[in-house]
Amino acid sequence: MPIIEQVRAREILDSRGNPTVEVEVALIDGTFARAAVPSGASTGEHEAVELRDGGDRYGGKGVQKAVQAVLDEIGPAVIGLNADDQRLVDQALVDLDGTPDKSRLGGNAILGVSLAVAKAAADSAELPLFRYVGGPNAHILPVPMMNILNGGAHADTAVDIQEFMVAPIGAPSFVEALRWGAEVYHALKSVLKKEGLSTGLGDEGGFAPDVAGTTAALDLISRAIESAGLRPGADVALALDAAATEFFTDGTGYVFEGTTRTADQMTEFYAGLLGAYPLVSIEDPLSEDDWDGWAALTASIGDRVQIVGDDIFVTNPERLEEGIERGVANALLVKVNQIGTLTETLDAVTLAHHGGYRTMISHRSGETEDTMIADLAVAIGSGQIKTGAPARSERVAKYNQLLRIEEALGDAARYAGDLAFPRFACETK
């Protein structure tokens, strides 16, 4: 049996230069695995709590308390447990913390152990992680939702929408989808230069020009797709992450592109975009607690576009269940650090699929070289992954892992392509 023998932890840096937690787990059979925990810039209020140190060190963002929690409490609690019983291990972590938001020991400390245990168990079983988690039928390669133009909390510009993504839905394979996305990315750089706009990068590797607004950004990306010799809509679709909580103020409304708007007015704005651009997905179009607005928006345009819940659901089965009951969104963004254990993440995915919701696996803006989410995307058959631009090694690491998985699967590999969005046709395709 793959019994946990040793647990170690340390403080490392993420892609934004902020500290995060790395955990190592060793089993009695000699197997060893390591996991690093990501961190978000625009975080949902209802996410699992990251344990940070406060004080002057690293501007208060140190994670020595979380590391110590692993060494002093979490590690001793899981040593001796069977690593291939992930649910047992994760339940032990949840029980040990004893809070609904993992605020005592820290979601970052707990997640590091959860993921490292899963990796060690997979290695002990001599299985790739995607096969260990997903079983023998895991074979779907996801559409890469590439964030090639950054705004909002991911860039120091006046662009309110946080992410403008390209989705190579017409590619025949993941390797070709990655090539198409990379070529559009480079074409966008040329388009921006011709317009005299900045080609500096945001947190997730996308360009961060200070353009006039949403439609200006979408026009630039559409030009880049055509410049790369591809067809907007048929070959490469568009997607947005509005991260609307970031421009919502209680008592005021949505302060968006210089105008204060209601939820209904935001819905009208998005509806207008659908007729003009080949959009297949909009994430967080409204604020995280605007349940009524979300329900009305979903009823209005949910049959025309994928509506992804991130901050409103925070990968939490309880919040997702409420969303399903209220008709809120039609897809779930999956971020393992929002809920804090692999088991709870998989429970949320199962609930989403049973409720008829699509799932999109996602990175965070503060990433590491850890490639676990690439394996997770294939394991659950999500058909979609969001892990930044095809630039910066912490983003590219995930794409390269998916290339390896596609190669390992051989003839069994299937690229999701436009089947990842079966209910939504690009209106301008």
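Glycine residues also receive a Cβ, built from the backbone N, Cα and C atoms like all the rest.
Residues or ranges marked as (2R)-2-phosphoglycerate binding site by Swiss-Prot: A41, S42, Q162, E163, E204, D310, D311, K335, R364, S365, K386.
For S42 to A, Swiss-Prot lists a mutagenesis experiment annotated as follows: About 5% 2-PG product made.
Swiss-Prot lists S42 with the feature Mg(2+) B binding site, giving experimental evidence as the kind of evidence.
Under the three-state DSSP scheme, E163 (mutagenesis position) falls in the strand class. Quoted from Swiss-Prot, the note attached to the mutagenesis of E163 to A states: No 2-PG made.
While the structure shown retains the original residue, Swiss-Prot records the mutagenesis experiment E204 to A with this note: No 2-PG made. Annotation note: E204 (mutagenesis position) sits in a coil segment as assigned by DSSP.
Annotated active site, proton donor per Swiss-Prot: E204, in sequence order, evidence recorded as sequence analysis. Of all Cβ atoms in the shown protein chains, 30 besides its own fall within 10 Å of the Cβ of E204 (mutagenesis position).
Among the sequence features in Swiss-Prot, the mutagenesis site D241 to A is noted as follows: No 2-PG made. Around D241 (mutagenesis position), the same-chain residues six or more apart in sequence whose CB sits under 8 Å from its CB are N147, I161, Q162, E163, M165, I282, E283, D284, V308, D310, K386, listed in sequence order.
As annotated by Swiss-Prot, active site, proton acceptor applies to K335. Cβ contacts within 10 Å of K335 (active site, proton acceptor), excluding its own Cβ and spanning all protein chains shown: 26.
Record note (Swiss-Prot) on the mutagenesis of K429 to A: Reduced binding of host plasminogen, dissociation constant increases about 2-fold to 882 nM.
Around the Cβ of D311 ((2R)-2-phosphoglycerate binding site), a 10 Å sphere holds 25 further Cβ atoms from the protein chains shown. Comparing the Cα of K335 (active site, proton acceptor) with the Cα of every entry in E204, D311, R364, these being the recorded positions, the smallest distance points to R364. All protein chains considered, the CB of R364 ((2R)-2-phosphoglycerate binding site) has 26 other CB atoms within 10 Å. Counting every protein chain shown, the number of other Cβ atoms lying within 10 Å of the Cβ of K386 ((2R)-2-phosphoglycerate binding site) is 30.
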